[in-house]
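Straight from Swiss-Prot, the features:
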{"type": "DOMAIN", "residues": "1-81", "note": "domain 'GST N-terminal'"}
{"type": "MUTAGEN", "residues": "Cys10 to Ala", "note": "Strongly reduced affinity for glutathione. Reduces enzyme activity by about 50%"}
{"type": "BINDING", "residues": "Cys10, Lys35, Val52, Gln65, Asn66, Ser102, Asp103, Leu104, His105", "note": "glutathione binding site"}
{"type": "MUTAGEN", "residues": "Ser11 to Ala", "note": "Reduced activity"}
{"type": "DOMAIN", "residues": "87-201", "note": "domain 'GST C-terminal'"}
Amino acid sequence: MKLYYKVGACSLAPHIILSEAGLPYELEAVDLKAKKTADGGDYFAVNPRGAVPALEVKPGTVITQNAAILQYIGDHSDVAAFKPAYGSIERARLQEALGFCSDLHAAFSGLFAPNLSEEARAGVIANINRRLGQLEAMLSDKNAYWLGDDFTQPDAYASVIIGWGVGQKLDLSAYPKALKLRERVLARPNVQKAFKEEGLN
């Protein structure tokens with residue numbers, strides 16, 4: 001598998017899951033402004049929407065959208081928690097959490113819009129806080145991770161997004177469970193491996 005990524009972007013989530021799954025993978029960086037791959041290729045030829053991530057599973061076959069990519073990687077791994085049985089409540093909960101991560105991701109996206117006025121930024125942050133409050137309510141102090149005691153794909157995705165808030169110096173003190181989740185995720189050796197591969201601390 002080849003993952004097309006941008007350093008620190010949402011593509012870090014599937015990078016983490018590839019690392020955790022122990023599957024062989026290649027990485028190719030993308031210049032999202034120029035829409036060029038690291039080897040100078042036209043990224044629109046890989047993903048017509050021009051966004052990361054994109055996962056090439058074999059020559060000519062590419063999956064886009066994080067939720068789909070994360071589930072695909074899980075289903076092709078040997079990690080039981082990454083691929084609950086079809087039709088099970090556990091699988092539905094995993095997909096529910098991935099869907100919420102997409103909502104949380106969308107809330108944060110506005111933070112990176114160019115020329116954002118103070119009023120617009122305040123509105124974006126209010127929406128982020130609303131979504132983070134929802135996430136906080138979903139998390140349990142009794143569990144090590146979001147869906148229980150096993151690390152799963154939503155943990156990776158949510159942690160990447162929460163990290164954007166940390167990087168933007170947002171006040172996240174109202175979300176201790178979310179911050180603790182991120183802390184646990186960042187402590188995992190395979191997560192640290194993915195960060196190192198992207199040149200992140």
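A Cβ is built for glycine as well, from the same backbone N, Cα and C atoms used for every other residue.
Feature annotations (Swiss-Prot) mapped to structure.
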residue : record                   : CB count, 10 Å
Cys10   : mutagenesis position     : 22
Ser11   : mutagenesis position     : 25
Val52   : glutathione binding site : 24
Asn66   : glutathione binding site : 25
Asp103  : glutathione binding site : 11
His105  : glutathione binding site : 19
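Straight-line distance linking the Cα atoms of Asn66 (glutathione binding site) and Ser11 (mutagenesis position), rounded to a whole number, equals 7 Å. Between the two most distant C-alpha atoms of the annotated glutathione binders (Cys10, Lys35, Val52, Gln65, Asn66, Ser102, Asp103, Leu104, His105) there are 25 Å. Cα spacing between Val52 (glutathione binding site) and Ser11 (mutagenesis position): 6 Å, rounded to the nearest whole number. For the domain 'GST N-terminal' (1-81), the model's pLDDT averages out at 97.
DSSP assigns Asp103 (glutathione binding site) to a helical segment in the three-state reduction. Put simply, Cys10 (mutagenesis position) is 13 Å from Asp103 (glutathione binding site) when counted between their Cα atoms. Cα-Cα distance from Cys10 (mutagenesis position) to His105 (glutathione binding site): 8 Å (rounded to the nearest whole number). His105 (glutathione binding site) is 12 Å away from Ser11 (mutagenesis position) when you measure Cα to Cα. In three-state terms derived from DSSP, Asn66 (glutathione binding site) belongs to a helical segment.
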